[in-house]
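This report concerns only the one structure given below.
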Amino acid sequence: MENHKDDAVLLKHGWCEMLKGGVIMDVKSVEQAKIAEEAGAIGVMVLENIPSELRNKEGVARSVDPSKVEEIKKCVSINVLAKVRIGHFVEAQILEELKIDMIDESEVLTIADEMHHIDKHKFKTPFVCGCTNLGEALRRISEGASMIRTKGEAGTGNIIEAIKHIRTVNNEIKYLCSLSDSEVYHFAKKINAPIDLVLLTKKLKRLPVVNFAAGGVATPADAAMCMQLGMDGVFVGSGIFESENPRKMAASIVSAVSNFNNPKILLDVSMNLGKAMCGSTRVSDKWKNKNEEHTKFLTPQ
């Protein structure tokens, strides 16, 4: 692993620090991107289909058409992000050539490489990756991820998986901080994570990069709950544009993230939103056991 204090790494991490306290919304069109910007989102994630649609479609889910990203970049002044398939470094190269603000190496799309994640150190563009536990988060960081997010259960409008992943990481960090120095080395081996990042996490008492919630956030209350559990910000997918009133829902979630510890404001922004996305309690077979990351995903390529 490259030295985490390398200037390029610090630059990417520093950029992500500026996103703290913000909301990033999934969008499919210029119109949706403008709604997100007007609502106060700090960024938009450009997709061909939002996660709820991807769950119900057969076939391969790939990275977005670059022309759509380019079109949206011209129409909004906030950050523009897009997803690539796990391991698909060429999709990432294409997005970097577009000068996109951030790349999400995402399990929401069809996996491209079962043996490797992308070596994110090779890119100037910062990456965000999903995790379900501390070991997974630190492995992604060792590969060059500048931001971590929960995997959650995208497209369901059901927050249960995201909360599980948040609490898992929090509890593992709490346990790590209780260990003696000699015990830390055994713990690092047990979770298959680089010892330098494990030691840094213990020192900081948190992940060494920005950490957002994602996967199933559908209401202002969901977003505020994630923030109260220690998240730095929130990704919202289908919860905005599958709701009855996307403009109002978007603005309310942004306000909830900014005021997550103020019940009075949370009450106010939760009133008269119209119907939230219908949602689903079904966990997809593809990710039913994703709390135990596939052992193949250990090294970048």
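The backbone N, Cα and C atoms fix where each Cβ goes, glycine too.
Keep in mind that this structure shows the original residues, not the substituted ones.
The following features are taken from Swiss-Prot:
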ACT_SITE  Lys83  active site, schiff-base intermediate with D-ribose 5-phosphate
BINDING   Asp26, Gly155, Gly216, Gly237, Ser238  D-ribose 5-phosphate binding site
BINDING   Arg167  D-glyceraldehyde 3-phosphate binding site
MUTAGEN   Lys83 to Ala  No activity
MUTAGEN   Glu91 to Ala  No activity. No complexes formed
MUTAGEN   Glu107 to Ala  No effect
MUTAGEN   Glu136 to Ala  No effect on dodecamer assembly. No activity; when associated with A-139 and A-140
MUTAGEN   Lys151 to Ala  No activity. The mutant forms hexamers instead of dodecamers
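A map of Swiss-Prot features onto the structure.
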{"residue": "Asp26", "record": "D-ribose 5-phosphate binding site", "DSSP class": "strand"}
{"residue": "Lys83", "record": "mutagenesis position", "DSSP class": "strand"}
{"residue": "Glu91", "record": "mutagenesis position", "DSSP class": "helix"}
{"residue": "Glu107", "record": "mutagenesis position", "DSSP class": "coil"}
{"residue": "Glu136", "record": "mutagenesis position", "DSSP class": "helix"}
{"residue": "Lys151", "record": "mutagenesis position", "DSSP class": "coil"}
{"residue": "Gly216", "record": "D-ribose 5-phosphate binding site", "DSSP class": "coil"}
{"residue": "Gly237", "record": "D-ribose 5-phosphate binding site", "DSSP class": "coil"}
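Separating the Cα atoms of Gly216 (D-ribose 5-phosphate binding site) and Lys83 (mutagenesis position) is a whole-number distance of 17 Å. Sequence-distant neighbours of Lys83 (mutagenesis position) (same chain, 6+ residues apart, CB-CB distance under 8 A): Met45, Leu47, Ser63, Val64, Ile103, Asp104, Glu105, Ser106, Val108, Leu109. Residues Asp26, Gly155, Gly216, Gly237, Ser238, recorded as contacting D-ribose 5-phosphate, have a largest CA-CA distance of 12 Å. The most crowded of the binding-site residues listed here (Gly155, Gly237) is Gly237, judged by how many other CB atoms sit within 10 Å of its own CB. If you take the Cα of Glu107 (mutagenesis position) and the Cα of Glu136 (mutagenesis position), they are about 13 angstrom apart, rounded to a whole number. If you compare Cα positions, Glu91 (mutagenesis position) sits closest to Asp26 out of the recorded positions Asp26, Glu136, Gly237. Between the CA atoms of Ser238 (D-ribose 5-phosphate binding site) and Glu136 (mutagenesis position) there is a gap of 25 Å, rounded to the nearest whole number.
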